[in-house]
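Feature list (source: Swiss-Prot):
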- 3-119: domain 'Response regulatory' (DOMAIN)
- Asp54 to Ala: Mutant is sensitive to linearmycins (MUTAGEN)
- 151-216: domain 'HTH luxR-type' (DOMAIN)
Amino acid sequence: MIKIIITDDQDIVREGLASLLQLREELDVIATARNGQEAFEKAKELEPDIVLMDIRMPVSNGVEGTKLITSSLPSVKVLMLTTFKDSALIAEALEEGASGYLLKDMSADTIVKAVMTVHSGGMVLPPELTAQMLNEWKREKQLKGINEIEKPNELLDLTEREIEVLAELGYGLNNKEIAEKLYITEGTVKNHVSNIISKLAVRDRTQAAIYSVRYGVSVF
């Protein structure tokens with residue numbers, strides 16, 4: 001059973017989502033929280049598998065909460081709850097180690113599937129939101145007088161197969177899914193991911209996925 005903490009400053013959202021998810025026998029909502037700091041404190045105490053985290057909250061927002069959790073509790077995954085207006089904050093949360101994000105108005109089935117994906121080691125990156133984030137990154141560059149996002153030299157150090165694996169990381173796939181798609185073993189995927197993280201000098205697979213999206217390896 002997957003243990004979950006739900007974090008949102010709005011009572012109706014927090015309790016409503018908790019009630020919906022508690023109906024699923026594979027999920028156990030062990031606590032709720034009103035802000036990022038409270039989520040962190042409860043995560044330390046209760047050791048959940050996943051924290052569902054709203055982005056915009058008073059006292060301590062979702063980015064701050066994500067940073068606290070991922071830096072101190074590496075076994076706990078964070079999945080962001082957001083709206084289309086929060087793409088800048090989503091990017092910050094991903095850079096702090098969140099395993100993906102969902103729109104708040106998505107169906108319970110979609111949220112459950114996302115939780116299962118994150119729990120199995122994958123990421124959740126809805127294409128429509130990811131494309132919007134990418135467009136904002138491009139727009140930021142254009143405002144600075146740069147027409148295209150230049151690809152870093154580190155990408156040249158990757159093998160063709162590592163580039164393929166990196167692209168799939170950007171689409172949110174876990175090792176098993178990548179192995180099936182590329183017709184290689186999970187162990188081989190794991191080795192490729194380790195090499196990618198080392199060569200790109202990123203912290204983890206989440207950072208590698210962001211890198212892949214930002215520099216156009218994963219195309220949306």
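Cβ atoms are placed via backbone N, Cα and C, with glycine included.
Original residues fill every noted site, and no substitution is shown.
For Asp54 (mutagenesis position), the count of additional Cβ atoms within 10 Å of its Cβ stands at 27 [all protein chains shown]. The average pLDDT computed for the domain 'Response regulatory' (3-119) is 92.
Counted with DSSP, the domain 'Response regulatory' (3-119) comes out as 58 helix, 27 strand, 32 coil.
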